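This report concerns only the one structure given below.
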Amino acid sequence: MEGKNKFNTYVVSFDYPSSYSSVFLRLRSLMYDMNFSSIVADEYGIPRQLNENSFAITTSLAASEIEDLIRLKCLDLPDIDFDLNIMTVDDYFRQFYK
């Protein structure tokens, strides 16, 4: 049986109260340390800057595994409560430009 690695590009968006803005600077650094990016190519291959609360990654992980990884890494941050939305890059741009 031949194994295939299927890679997908996901965009992770955070939603948090504005009072957490200083903590978000640490979160942003953490995301970059985990190889997330703030720029991603759209379906036409054009690089696009994501909004300030969004990050992209190309990975073989499933969306649920990405969320688990982020929440695990965030345990070192101060006790914050944030919503996390993970979608494929195509879904992100469809939602963003509709």
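Note: Cβ is positioned from N, Cα and C throughout, glycine not excepted.
Original residues only: the substitutions mentioned are not part of this model.
The annotation that Swiss-Prot gives for the mutagenesis experiment PHE14 to Ala reads: Still digests ghoT RNA. Swiss-Prot lists ASP15 to Ala among its mutagenesis entries, and the accompanying note reads: Still digests ghoT RNA. In Swiss-Prot, a published mutagenesis experiment is listed as LEU25 to Ile, annotated Protein becomes toxic upon overexpression. Becomes classic type II TA toxin protein, increased cell persistence to ampicillin; when associated with L-31. The mutagenesis experiment ARG26 to Ala is recorded by Swiss-Prot, whose note states: Slightly impaired digestion of ghoT RNA. ARG28 to Ala appears in Swiss-Prot as a mutagenesis experiment; the accompanying note says: Reduced digestion of ghoT RNA, less efficient neutralization of GhoT in vivo. Annotation of the published mutagenesis MET31 to Leu in Swiss-Prot: Protein becomes toxic upon overexpression. Becomes classic type II TA toxin protein, increased cell persistence to ampicillin; when associated with I-25; the original residue is retained in the structure shown. Here Swiss-Prot notes a mutagenesis experiment, PHE55 to Ala, with the remark: Reduced digestion of ghoT RNA.
According to DSSP, PHE55 (mutagenesis position) is assigned to a strand segment. Checking the mutagenesis positions (PHE14, LEU25, ARG26) against PHE55 (mutagenesis position) with a 10 Å Cα-Cα cut-off leaves PHE14. In the three-state DSSP classification, ASP15 (mutagenesis position) falls within a strand. Non-local contacts of MET31 (mutagenesis position) by the CB criterion (under 8 A, 6+ apart in sequence, same chain) comprise VAL12, PHE55, ILE70. Long-range neighbours of ARG26 (mutagenesis position) (same chain, six or more residues apart, CB within less than 8 Å of its CB): LEU77.
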